[in-house]
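The next block holds one structure in the form of structure tokens; read it before the comments.
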Amino acid sequence: MKIAPVAINHSPLSREVPSHAAPTQAKQTNLQSEAGDLDARKSSASSPETRALLATKTVLGRHKIEVPAFGGWFKKKSSKHETGGSSANADSSSVASDSTEKPLFRLTHVPYVSQGNERMGCWYACARMVGHSVEAGPRLGLPELYEGREGPAGLQDFSDVERFIHNEGLTRVDLPDNERFTHEELGALLYKHGPIIFGWKTPNDSWHMSVLTGVDKETSSITFHDPRQGPDLAMPLDYFNQRLAWQVPHAMLYR
């Protein structure tokens, strides 16, 4: 039997791309471009400064603080606060700022703890606020100062202060020789160390402890939790500098 040869056409395939494939190609190009942009953003966010700026723009809004009259008690920024436990989301925001913005720094993860009816309990309430901002668990404090039913005694002796610092794992802030902090200096301390306990003289001329949580250059003020008066209070920076307990080396403490 003879098999007839079959002719095969070897004409080259057309290189023309069907018109309906164009949107797919464009979509792939866009996806590749977006992926490249994402990689670039991830790369550019590798520095602490860029991460701080991204955190600020995504977490913080612009907070306006009304500066109170000199010598008066301080205005609350928010009525929402916790009364003992630590925050579930330890979310901190850091210094904002390009050349056209006013720097704002505020730690939002610091729980508020009141001293309640304890007349001399500000130091222990502050220890709880700072401690619970970084870890759960009981605070050591100074149990020996809790005697009787009237609450704790104050931190009167340097030996008490030293034991308090040791028990709570606190560190002193190096105070400037000129006895004056700028917004930038306080913002850098908060960014590096978190909330800071500070001792100061109140408008009633009594020594007291509170917790520094933020600064706002636009209103020339600081933000702080006060165990007696409430959370998220504002104080003029000049007032803070005048009233800080500069005469003692433990005027400012952090974890």
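Here the Cβ of each residue, glycine as well, is placed from N, Cα and C on the backbone.
Original residues throughout; no substitutions modelled.
As given in Swiss-Prot:
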ACT_SITE  CYS122  active site, nucleophile
MUTAGEN   GLY131 to Asp  Fails to elicit RPS2-dependent defense response
MUTAGEN   TYR191 to Cys  Fails to induce RIN4 disappearance and avirulence but retains virulence activity
MUTAGEN   GLY194 to Arg  Fails to elicit RPS2-dependent defense response
ACT_SITE  HIS208  active site
MUTAGEN   ASP216 to Glu  Fails to induce RIN4 disappearance and avirulence but retains virulence activity
MUTAGEN   ASP226 to Ala  Produces an unstable protein and fails to elicit RPS2-dependent defense response
ACT_SITE  ASP226  active site
Out of GLY131, GLY194, which of these mutagenesis positions shows the lowest number of other CB atoms within 10 Å of its CB?
GLY194
Check the Cα-Cα distances from ASP216 (mutagenesis position) to the mutagenesis positions GLY131, TYR191, GLY194, ASP226 and tell me which is shortest.
TYR191
